[in-house]
Amino acid sequence: MSVAAGDKPTNSRQEILEGARRCFAEHGYEGATVRRLEEATGKSRGAIFHHFGDKENLFLALAREDAARMAEVVSENGLVEVMRGMLEDPERYDWMSVRLEISKQLRTDPVFRAKWIDHQSVLDEAVRVRLSRNVDKGQMRTDVPIEVLHTFLETVLDGFISRLATGASTEGLSEVLDLVEGTVRKRD
């Protein structure tokens, strides 16, 4: 088998994921029909479902990929810096709209919610490790448990993503992030 032929399934899978991300972001989970997924990916329904089985598994694959990517960025830079990056260059964070769809599915689909917990745990662990590391360095406040700081940052992130994805004004958001950072940092 040639190298090019060997690469084709991986490329096809990645092309499907990229097209599906655009489709879910534009039309939402419910609006991302098979026809729209075919158009967005440039692949047949047979190719799409060969790789992912069904629409839910395709969506979960996107969610898993996005959670892993975000966990990597969080572990290096912290969640507030991720939000600063989103504010400065929202196009780089194409997963924002998909994350909104994930939130909607979590509210309405208990089966999806059960499957999502494993994917979210990757991101949660990255945030906890980062917070713990910063506590050990003496940079974080210690009068509240790490879990409370984590929940606070996650809540801010969800609102931040919602605001950016819906096109609401970003005026003052940089100062809001300064406030968030000051809130979780050690007080002198």
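Glycine residues also receive a Cβ, built from the backbone N, Cα and C atoms like all the rest.
Database features, via Swiss-Prot:
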type    : residues                   : note
BINDING : L79, V80, R130, N134, R185 : citrate binding site
BINDING : E181                       : Mg(2+) binding site
DOMAIN  : 10-70                      : domain 'HTH tetR-type'
MUTAGEN : K43 to A                   : DNA binding affinity is almost completely abolished. Still forms a dimer
MUTAGEN : K55 to A                   : DNA binding affinity is almost completely abolished. Still forms a dimer but the ratio of aggregated to dimeric protein is significantly higher
MUTAGEN : E65 to A                   : No effect on DNA binding
MUTAGEN : D66 to A                   : No effect on DNA binding
MUTAGEN : R99 to A                   : Weaker binding to DNA
MUTAGEN : K104 to A                  : DNA binding affinity is slightly reduced. Still forms a dimer but the ratio of aggregated to dimeric protein is significantly higher
MUTAGEN : D109 to A                  : No effect on DNA binding
| query | Looking at Cβ-Cβ distances, which residues of the chain lie under 8 angstroms from R99 (mutagenesis position) while being 6 or more apart from it? | reply | D66, I161, A165
| remark: Those same-chain residues, other than L79, V80, R130, N134, R185, found with Cβ within 8 Å of the centroid of the citrate-site Cβ atoms are G78, E81, L131, Q139, M140, L153, E181, V184
| query | Tally of helix, strand and coil residues over the domain 'HTH tetR-type' (10-70) according to DSSP? | reply | 54 helix, 0 strand, 7 coil
| message | Return only the integer: C-alpha distance in Å from E65 (mutagenesis position) to L79 (citrate binding site). | response | 17
| field | Those recorded positions listed as E65, D66, D109, E181, and which of them has the most Cβ atoms within 10 Å of its own Cβ | value | D66
| message | Helix, strand or coil for R185 (citrate binding site)? Use DSSP. | response | strand
| remark: the residue listed as 'Mg(2+) binding site' to N134 (citrate binding site), Cα to Cα, whole Å, comes out at 12
| query | Just checking the binding-site residues L79, V80, N134, R185: which sit within 10 A of K55 (mutagenesis position), CA to CA? | reply | none
| remark: If you measure between the CA atoms of K104 (mutagenesis position) and R185 (citrate binding site) and round to the nearest Å, you get 31
| field | Intrachain C-beta neighbours of V80 (citrate binding site), sequence separation six or more, cut-off 8 angstroms | value | L153, L177, V180, E181, V184
| note | Within 10 Å, the Cβ with the most other Cβ atoms among the recorded positions K43, R185 is that of K43
| request: Just jot down the residues in the same chain as R130 (citrate binding site), at least 6 apart in sequence, with C-beta under 8 A of its C-beta; none if empty. | output: V74, S75, G78, L79
| request: With an 8 Å cut-off on Cβ-Cβ distance and a minimum sequence separation of at least 6, pull the same-chain contacts of N134 (citrate binding site), or say none. | output: G78, M140
